[in-house]
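Below you'll find the structure, written out as structure tokens, and then a few comments.
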Amino acid sequence: MKRLRPSDKFFELLGYKPHHVQLAIHRSTAKRRVACLGRQSGKSEAASVEAVFELFARPGSQGWIIAPTYDQAEIIFGRVVEKVERLSEVFPTTEVQLQRRRLRLLVHHYDRPVNAPGAKRVATSEFRGKSADRPDNLRGATLDFVILDEAAMIPFSVWSEAIEPTLSVRDGWALIISTPKGLNWFYEFFLMGWRGGLKEGIPNSGINQTHPDFESFHAASWDVWPERREWYMERRLYIPDLEFRQEYGAEFVSHSNSVFSGLDMLILLPYERRGTRLVVEDYRPDHIYCIGADFGKNQDYSVFSVLDLDTGAIACLERMNGATWSDQVARLKALSEDYGHAYVVADTWGVGDAIAEELDAQGINYTPLPVKSSSVKEQLISNLALLMEKGQVAVPNDKTILDELRNFRYYRTASGNQVMRAYGRGHDDIVMSLALAYSQYEGKDGYKFELAEERPSKLKHEESVMSLVEDDFTDLELANRAFSA
């Protein structure tokens with residue numbers, strides 16, 4: 001199937017002014033377009049324009065937007081809906097039907113204006129939002145086009161076994177967009193279409209073998225919006241280097257599964273072992289301390305990290321397992337008293353009310369910081385990683401601590417979601433305890449961590465839209481030619 005390309009006339013009808021990277025994507029006729037762009041660079045907007053163009057320019061076309069989750073798919077789906085409703089006011093030979101809850105959009109095409117006598121429906125174009133976390137639901141369809149959003153987070157098997165076969169009958173096209181996540185299949189597909197020569201941030205660029213069906217596009221966020229470069233460079237000061245390079249620089253980083261890429265900047269301190277405690281320094285009356293408390297149950301360890309807020313160094317770390325709730329709280333109270341009644345930041349999620357009641361009963365000054373979601377965990381860990389890269393994290397020079405930090409990694413779930421956890425059957429109690437403690441630390445550059453509020457999921461509801469407006473375009477074929485290059 002020959003891919004039609006949208007024209008400037010079509011862009012004008014949408015009120016859309018593509019920047020140079022978006023325009024290159026639209027002008028490409030490759031069957032597999034791979035766009036690796038930084039955040040807020042217009043990937044989703046360009047993808048939505050491509051979908052709308054197909055729905056109008058090729059009556060009867062069938063296409064999907066597929067993302068790691070339905071919430072992510074809904075972003076581009078929603079943009080497509082907005083644009084389709086706008087265009088339906090221009091073309092009286094079309095009728096739009098939206099089923100919001102099912103993420104299903106229909107564009108009915110007629111042989112004359114819909115409200116004209118004898119109007120006959122000649123074709124129906126369909127666009128649907130899909131999630132990659134249920135691959136079996138992607139099988140069996142026959143499609144003209146597919147858009148993959150955040151493709152680097154989707155397992156390759158979902159593409160090869162479920163998605164690509166849907167394009168085989170009609171020789172359909174795929175637009176594969178994402179920020180990079182290491183050197184996975186998205187990286188390999190990107191190299192198959194990259195013809196830009198050697199470029200920093202793209203390993204093996206310049207020596208890669210290309211495929212005639214592929215064309216790739218690459219740009220950091222500041223390449224697209226050069227006037228905002230200063231803002232992006234400022235952001236670099238507040239997020240981990242690895243995250244910045246991937247999310248904004250659109251770099252393919254080979255060691256991206258390691259959460260703490262700044263381990264070489266970690267300050268290691270001599271300590272004295274006293275029972276279950278690793279003591280770097282005893283209490284200093286003129287200093288303020290806080291304790292990050294990660295409680296363990298069953299085979300997990302409980303870890304209490306005492307942070308000197310004046311120096312930014314861990315003064316003491318206590319690690320134990322097999323202790324009852326009462327025993328854990330008793331030890332935490334003793335540790336707090338030994339460091340001037342240091343206040344405690346405690347992860348109370350998943351341990352029930354028993355811990356909170358025990359903390360209250362013991363009169364411990366504590367702030368609950370429940371790590372109740374992957375979002376909260378990621379924010380805490382990212383803050384610790386950022387401080388580490390700045391050389392502002394100091395811990396006892398202990399093999400167990402270093403191994404746990406080194407083995408804390410990014411993983412991809414079967415549904416394509418990225419999670420942080422210990423390697424294999426390892427523990428992450430030390431990591432979480434340190435992250436809780438350092439969430440209270442004001443860095444040497446004045447940076448202070450603040451936990452962002454989680455946004456509630458949007459409610460979905462059934463919605464039906466019918467738009468019939470007459471305009472100069474009265475003939476469907478003429479209308480199609482008007483915005484097809």
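Yeah, the Cβs are placed from backbone N, Cα and C, and that goes for glycine too.
As recorded in Swiss-Prot:
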BINDING   Gln97, Gln99  ATP binding site
ACT_SITE  Glu150  active site, for ATPase activity
MUTAGEN   Asp294 to Asn  Complete loss of nuclease activity
BINDING   Asp294, Asp429  Mg(2+) 1 binding site
BINDING   Asp294, Asp347  Mg(2+) 2 binding site
MUTAGEN   Asp300 to Asn  No effect on nuclease activity
MUTAGEN   Asp347 to Asn  Complete loss of nuclease activity
MUTAGEN   His427 to Asn  Reduced nuclease activity
MUTAGEN   Asp428 to Asn  Reduced nuclease activity
MUTAGEN   Asp429 to Asn  Almost complete loss of nuclease activity
Using a 10 Å cut-off between Cα atoms, which of these recorded positions sit near Asp294 (mutagenesis position): Gln99, Glu150, His427, Asp429?
Asp429
Of the recorded positions Gln99, Asp300, Asp347, Asp429, which one sits closest to Glu150 (active site, for ATPase activity) when you measure Cα to Cα?
Gln99
Taking only the recorded positions Gln97, Asp300, Asp347, which one has a CA atom nearest to the CA atom of His427 (mutagenesis position)?
Asp300
Between Asp347 (mutagenesis position) and Asp300 (mutagenesis position), what is the CA-CA distance rounded to a whole number of Å?
14
Indicate whether Asp429 (mutagenesis position) is helix, strand or coil by DSSP.
helix
Quiz question: given the recorded positions Glu150, Asp294, Asp347, Asp428, Asp429, which has the greatest number of C-beta atoms lying within 10 angstroms of its own C-beta?
Asp294
Non-local Cβ contacts of Asp300 (mutagenesis position) (under 8 Å, 6 or more apart, same chain)?
Asn321, His427, Asp429
C-alpha of Asp428 (mutagenesis position) to C-alpha of Gln99 (ATP binding site): distance in Å?
44
Taking the Cβ of Gln97 (ATP binding site) as centre, how many other Cβ atoms lie within 10 Å?
16
